[in-house]
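> According to Swiss-Prot, the protein has these features:
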type: BINDING; residues: D155, N343; note: serotonin binding site
type: MUTAGEN; residues: W151 to A or F; note: Decreased ability to bind serotonin and psilocybin
type: MUTAGEN; residues: D155 to A; note: Abolished binding to serotonin and psilocybin
type: MUTAGEN; residues: L229 to A; note: Strongly increases dissociation of bound lysergic acid diethylamine, without affecting binding affinity. Reduces signaling via arrestins, but has no effect on signaling via the phosphatidylinositol-calcium second messenger system
type: MUTAGEN; residues: S239 to A; note: Decreased ability to bind serotonin and psilocybin
type: MUTAGEN; residues: S242 to A; note: Decreased ability to bind serotonin and psilocybin
type: MUTAGEN; residues: S280 to D; note: Reduced receptor desensitization by nonhallucinogenic agonists
type: MUTAGEN; residues: S280 to A; note: Increased ability of hallucinogens to desensitize the receptor
type: MUTAGEN; residues: G463 to V; note: Loss of interaction with PATJ
type: MUTAGEN; residues: N465 to S; note: No effect on interaction with PATJ. Acquires the binding properties of HTR2C; when associated with S-470
type: MUTAGEN; residues: C470 to S; note: No effect on interaction with PATJ. Acquires the binding properties of HTR2C; when associated with S-465
type: MUTAGEN; residues: V471 to A; note: Loss of interaction with PATJ, CASK, APBA1, DLG1 and DLG4
Amino acid sequence: MDILCEENTSLSSTTNSLMQLNDDTRLYSNDFNSGEANTSDAFNWTVDSENRTNLSCEGCLSPSCLSLLHLQEKNWSALLTAVVIILTIAGNILVIMAVSLEKKLQNATNYFLMSLAIADMLLGFLVMPVSMLTILYGYRWPLPSKLCAVWIYLDVLFSTASIMHLCAISLDRYVAIQNPIHHSRFNSRTKAFLKIIAVWTISVGISMPIPVFGLQDDSKVFKEGSCLLADDNFVLIGSFVSFFIPLTIMVITYFLTIKSLQKEATLCVSDLGTRAKLASFSFLPQSSLSSEKLFQRSIHREPGSYTGRRTMQSISNEQKACKVLGIVFFLFVVMWCPFFITNIMAVICKESCNEDVIGALLNVFVWIGYLSSAVNPLVYTLFNKTYRSAFSRYIQCQYKENKKPLQLILVNTIPALAYKSSQLQMGQKKNSKQDAKTTDNDCSMVALGKQHSEEASKDNSDGVNEKVSCV
């Protein structure tokens, strides 16, 4: 842009396109005395810089000039950024719906993923469109200056919330592997929501200094007309607190979780191979279902038993979940690391580095980081069957899973042992009463028959007696 404004040869090369676009040449009609501008006037306007000393690069930064000189480039950029925005919003809305409606997905880890989807969705709604607008305006801030600090605050807030959620998920999974009894006993829906609130509170606290100081001093959020963090202290401290420290915790806990799962799987396989019998903890009450679930992961019983098979299955499920989360962690790190590393380099080698190159890299890397918010729903779709089936139904506007007729047949063919003993006793009493009533009716009918036969025989005997007496 600066080259086009400063070099006369570059400006004269654009006259061919100006001669072909009569409608666009009217943009310069205000600079001439005549009502309509012709091609020679346009040529003189671009070349005769001596007679027009007030012409500068600032005049070339108007929206009409930008749309004329960079029409093709800006349209491609707008198209790519619009695709990222649509994928981010639509995909994360599907994740929120899936966790809210599917009972299979309602657990602590998926609640964290739903909150992460909310952060990514808000990033697509509030931050990405404004960033796309700045691209169209040549990375100049086109909105009121007070909104610049608010926009940077939202950008840092949602990006920090994303990595804080991933860090919290990694810690939660590690605690669940290391201490399953304590984790299962104290891990409820309420506790999960409290952890999510804590994550959002930390994210707000980290990003709050930006609007506090940025609204008071515009120089902290403006640099040469562009809306960005211009304070080196903000850049350094914010990068380490909001990204590098949580990243270190997330990576360490994730690898410790993988190591613990491998160790547990090795122990379980060795127990199955050697058929070693360990303590059975038979003193536990059979009616305590929660206690049984708590010890399924930490107790290995006789090989071939139901508990041993289920322990191995639980380890396999944990490994699959860690695989999916590992892919999410890896993509987030790969997509955001270039931006934060370049951001730190811009502060450290401020004098020796080329600011134009650093600025261009930051503009590209920030959108690669935004792309991670759109990738997460795709990962869930590829590696989780429940998410995949839920997304396909939601796209078809089917928000409830269709029940198969076989399920109704199974409900109607429940064996008698599935009922409670009290229900069986009541049924037996009812049947015994009906049998007794039937027996009484039968007995009464027999009695009536006997009575009728006795009366008939009595009548006959009376008749005989009467006849005898008469004789």
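Backbone N, Cα and C atoms are what each Cβ position is placed from, and that goes for glycine too.
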> Which ones in the same chain are close to S239 (mutagenesis position), with CB under 8 Å and 6+ residues apart in sequence?
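Listed in sequence order, they are F340, N343, I344.
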> Please list residues from the chain of W151 (mutagenesis position) whose Cβ is under 8 angstroms from its Cβ, counting only those at least six apart in sequence.
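In sequence order, the residues whose Cβ lies under 8 Å from that of W151 (mutagenesis position) (at least 6 apart) are V127, V130, L143, C227.
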> Quick one: pull the CA-CA distance for D155 (mutagenesis position) versus S242 (mutagenesis position), whole Å only.
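Their Cα atoms are separated by 12 Å.
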> State the Cα to Cα distance, in Å, between S242 (mutagenesis position) and L229 (mutagenesis position), rounded to an integer.
15
> Suppose we draw a 10 Å sphere around the Cβ of L229 (mutagenesis position). How many other Cβ atoms does it contain, all chains included?
22
> Inside 10 Å of the Cβ of D155 (mutagenesis position), count up the other Cβ atoms and send me the figure.
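Result for D155 (mutagenesis position): 24 other Cβ atoms within 10 Å.
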> Can you see whether DSSP assigns W151 (mutagenesis position) to helix, strand or coil?
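DSSP assigns W151 (mutagenesis position) to helix.
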